[in-house]
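A.B. asks: Mind looking over this structure? Questions follow.
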Amino acid sequence: MKSVITTTISAADAAGRFPSSSDLESVQGNIQRAAARLEAAEKLASNHEAVVKEAGDACFAKYSYLKNPGEAGDSQEKVNKCYRDVDHYMRLVNYCLVVGGTGPVDEWGIAGAREVYRTLNLPTSAYVASFAFARDRLCVPRDMSAQAGVEYAGNLDYIINSLC
């Protein structure tokens, strides 16, 4: 799984060298942000059901046509699958916060997602709206510290940009 630490070590090993000073500074910065990432991961884990429900609700509020006949959410089963997908991505955000890199999203979420959604007639814009809502709903310090919020929002931005 890709993280700042594994990427740094892999690059140094591939070049047959020890990690450079700048490599080590990057790793140290990553380690210093670890407490904030873990705080964000803990808050997300303890509130994930509400986060997923609110994000999914925001998606269907913004794109109400999705519940029309022939659309991606025209049955309760399809609506449930959309919420399931949002839940899946929020778990991946949690994993990314824990490992300190985008590896979980890259490996289990992004690869081929746009193509799958297009094939199934699921608009990626609806998922983007869900993740943007989850990001924008964050209230510092009510929900988490400022640095934890930066880490959380950064991971959601990564998913949003990957789906656009």
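Glycine is treated like the rest: Cβ placed from N, Cα and C.
Pulled from Swiss-Prot, these are the listed features:
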BINDING   Cys82  (2R,3E)-phycoerythrobilin 1 binding site
BINDING   Cys139  (2R,3E)-phycoerythrobilin 2 binding site
VARIANT   Ser10 to Gly  In strain: NBD
VARIANT   Ser46 to Gly  In strain: Qingdao
VARIANT   Ile159 to Leu  In strain: NBD
VARIANT   Ser162 to Ala  In strain: NBD
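Situate these features within the shown structure.
C.D. replies: Listed in sequence order, Gly56, Cys59, Phe60, Leu66, Ala72, Gly73, Leu122, Ala126 are the same-chain residues six or more apart from Cys82 ((2R,3E)-phycoerythrobilin 1 binding site) with CB atoms under 8 A from its CB.
A 10 Å cutoff on Cβ-Cβ distances gives Cys139 ((2R,3E)-phycoerythrobilin 2 binding site) a total of 9 other Cβ atoms nearby, all chains included. Secondary structure at Cys139 ((2R,3E)-phycoerythrobilin 2 binding site), as computed by DSSP, is coil.
The secondary structure of Ser10 (variant position), as reduced to three states from DSSP, is helical. When Cβ atoms from all protein chains are considered, those within 10 Å of Ser10 (variant position) total 11, not counting its own.
DSSP classifies Ser46 (variant position) as helix under the three-state reduction.
Long-range Cβ proximity for Ile159 (variant position), meaning a same-chain Cβ under 8 A and a gap of 6 or more residues, is found for Tyr89, Leu92, Val93, Val105, Gly109, Ile110, Phe131.
Within the same chain, the residues at least 6 positions away from Ser162 (variant position) whose Cβ sits under 8 Å from its Cβ are Val105, Gly109, Ile110, Ala113, listed in sequence order.
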A.B. asks: Including all protein chains displayed, how many Cβ atoms other than that of Ser46 (variant position) lie within 10 Å of its Cβ?
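C.D. replies: Other Cβ atoms found within 10 Å: 10.
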A.B. asks: What Cα-Cα separation, expressed in whole Å, is found between Cys139 ((2R,3E)-phycoerythrobilin 2 binding site) and Ser10 (variant position)?
C.D. replies: 37
A.B. asks: How far is it from Ser46 (variant position) to Ser10 (variant position), counting Cα to Cα, in Å?
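C.D. replies: Between the Cα atoms of Ser46 (variant position) and Ser10 (variant position), the distance comes to 34 Å.
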